[in-house]
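Heads up: the structure comes next, in structure tokens.
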Amino acid sequence: MAGAVPGAIMDEDYYGSAAEWGDEADGGQQEDDSGEGEDDAEVQQECLHKFSTRDYIMEPSIFNTLKRYFQAGGSPENVIQLLSENYTAVAQTVNLLAEWLIQTGVEPVQVQETVENHLKSLLIKHFDPRKADSIFTEEGETPAWLEQMIAHTTWRDLFYKLAEAHPDCLMLNFTVKLISDAGYQGEITSVSTACQQLEVFSRVLRTSLATILDGGEENLEKNLPEFAKMVCHGEHTYLFAQAMMSVLAQEEQGGSAVRRIAQEVQRFAQEKGHDASQITLALGTAASYPRACQALGAMLSKGALNPADITVLFKMFTSMDPPPVELIRVPAFLDLFMQSLFKPGARINQDHKHKYIHILAYAASVVETWKKNKRVSINKDELKSTSKAVETVHNLCCNENKGASELVAELSTLYQCIRFPVVAMGVLKWVDWTVSEPRYFQLQTDHTPVHLALLDEISTCHQLLHPQVLQLLVKLFETEHSQLDVMEQLELKKTLLDRMVHLLSRGYVLPVVSYIRKCLEKLDTDISLIRYFVTEVLDVIAPPYTSDFVQLFLPILENDSIAGTIKTEGEHDPVTEFIAHCKSNFIMVN
């Protein structure tokens, strides 16, 4: 445990041998020169004051202080007395206690973590950035102890926390760069000080972007927030990162994935209240079309569409030589159309409605072919049918006179229109806004409200919308529906679980099962609902199963509250059969 606390043991490796110290004394002319003219009595008093501080014999500067003291004519007896009287052996006592803990049976790793974590909390509590900077200035070079510290994860983590708390500390900024130089840039994404140094930031940006691309869609939710937070640290970091991603997005291989990440970061910035629309437009093709750029910029900045700017875009995109469709494929811009065309009660000028619909349909359906930065063809085959579908669903969704019963009569029409991805997204938003009304479920009498039935159709037709569908179902499942009695709440949650099972049957398996597994582990869900989910899933699945699915689903079945409590019909016992199949075909990993 001697290594648990920096400086805990004063050994020759750390302080140098006596012979080396003697050499230093001979070669210490520079320090002598700097002290030339100092009164010997003053030097002795200064040194004696240091010797009288607690555990000064453990300080790295002890040898230099001794040297100054003796060169000023100091007495060895005073030194020995002061150092011994003020030696309390804090570090040695820690080591002794650690040894005792290990001898009583505590794991050495656990003891080391305890000591290190306590030391970290003390350092964070008492850290003085001015003192840290002064030590650095006096050293004149990178201290050896600092290079030793950054080799260990525990102390790197300490520096990250300190750097967040003291962003102006030069010593910490230098240490972050040192950590980056040592190859640990993958750890620095959350450190704001890394964003102040271009060399460090570009290195961290490259590593983080590679991690997100390698992680794929399934890890995007985990990897993206930290990355977006780092990029959105300031205008300079946002512009630098988006400019780089804009260039990478032009690559044939992986370009679309980088563009997606850039758009997610734009959304993050917008949600945090930052208006990054001008940067978005400047990096795209909008700069070549100043009128379109001005119209788009005005609407994005205000967060709302308006007839005047929409008319400008409509004229341009109905001309013989329209701007590139990429110009209006800005996620934040398309979100504004969702609010204008699909939000219940949204008011839209009837004289301009066809313009709104045309631009949204154009962005969603037109396909362009480019060669060497020149457009060679525009395919508008699906523009008319997409416009028609958007208009039809808009009229149904925004008609406040149509209740749920009237919508049932229009289900076949809605199902036809939902086949268009842009309409499916609009319907999903409309369902979200509608069912999130506090009194919605209180007024419903059907076992499966029509709005939830529409989610099944969206799940069936559009794989890319599966995450958003599950997100909505989870939100509804976790909402307190206090206006309903207990039995009504249980029935509603069973209906929502039916939708999740349908989502699972359409291929979105692991995220759905992962969510139910979390519900079981958190113990915040009625166990009868978990049993219901298990029963419904067993009814729709059959071998062969993937290992990932078994690792997630089998522990749910083997839970004491689930196993043996699900009723079976006749001799057929799906739970036992599933467990037996898994035990004979899979090796379970705890």
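All residue numbers here begin at 1 and follow the chain in the order shown.
Just so you know, glycine gets a Cβ as well, placed from its N, Cα and C.
This is the original sequence, none of the listed changes applied.
Annotation of the published mutagenesis Arg291 to Gln in Swiss-Prot: Reduces RNA binding; when associated with M-315, M-371, M-372, M-374, M-384, M-388, Q-419 and Q-506; the original residue is retained in the structure shown. Secondary structure at Arg291 (mutagenesis position), taken from DSSP and collapsed to helix, strand or coil, is helix. Taking a C-beta cut-off of under 8 Å and a sequence gap of six or more, Arg291 (mutagenesis position) has these contacts in its own chain: Val312, Met316.
Record note (Swiss-Prot) on the mutagenesis of Lys315 to Met: Reduces RNA binding; when associated with Q-291, M-371, M-372, M-374, M-384, M-388, Q-419 and Q-506. When Cβ atoms from all protein chains are considered, those within 10 Å of Lys315 (mutagenesis position) total 13, not counting its own. Reduced to three states, the DSSP call for Lys315 (mutagenesis position) is helix.
In this structure, Lys371 (mutagenesis position) is part of a beta strand by DSSP. Swiss-Prot lists Lys371 to Met among its mutagenesis entries, and the accompanying note reads: Reduces RNA binding; when associated with Q-291, M-315, M-372, M-374, M-384, M-388, Q-419 and Q-506.
Counting only same-chain residues six or more apart in sequence, none has a Cβ lying under 8 angstroms from the Cβ of Lys372 (mutagenesis position). Lys372 to Met appears in Swiss-Prot as a mutagenesis experiment; the accompanying note says: Reduces RNA binding; when associated with Q-291, M-315, M-371, M-374, M-384, M-388, Q-419 and Q-506.
The Cβ neighbour count for Lys374 (mutagenesis position), using a 10 Å radius over every protein chain in view, is 7. According to Swiss-Prot, the mutagenesis experiment Lys374 to Met carries the following note: Reduces RNA binding; when associated with Q-291, M-315, M-371, M-372, M-384, M-388, Q-419 and Q-506.
Here Swiss-Prot describes Lys384 to Met as a published mutagenesis experiment; the accompanying note says: Reduces RNA binding; when associated with Q-291, M-315, M-371, M-372, M-374, M-388, Q-419 and Q-506. For Lys384 (mutagenesis position), other Cβ atoms within 10 Å of its Cβ number 12.
Neighbour count (other Cβ atoms within 10 Å of the Cβ, all protein chains): 14 for Lys388 (mutagenesis position). Record note (Swiss-Prot), mutagenesis Lys388 to Met: Reduces RNA binding; when associated with Q-291, M-315, M-371, M-372, M-374, M-384, Q-419 and Q-506. The unchanged residue is displayed.
For the recorded site, Arg419 (mutagenesis position), the DSSP three-state label reads coil. Among the mutagenesis entries in Swiss-Prot is Arg419 to Gln, noted as: Reduces RNA binding; when associated with Q-291, M-315, M-371, M-372, M-374, M-384, M-388 and Q-506.
Within its own chain, Arg506 (mutagenesis position) has Ser459, Thr460, Gln463, His466 as residues 6 or more apart in sequence whose C-beta sits under 8 angstroms from its own. In Swiss-Prot, a mutagenesis experiment is listed as Arg506 to Gln, annotated with the note Reduces RNA binding; when associated with Q-291, M-315, M-371, M-372, M-374, M-384, M-388 and Q-419.
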Fewest Cβ neighbours within 10 Å, where candidates are the mutagenesis positions Lys371, Arg419: Lys371
Where Arg506 (mutagenesis position) falls in three-state DSSP terms: coil
Separation of alpha carbons, Arg419 (mutagenesis position) and Lys371 (mutagenesis position) (Å): 31
Closest of Lys315, Lys374, Arg419 to Lys388 (mutagenesis position), Cα positions, mutagenesis positions only: Arg419
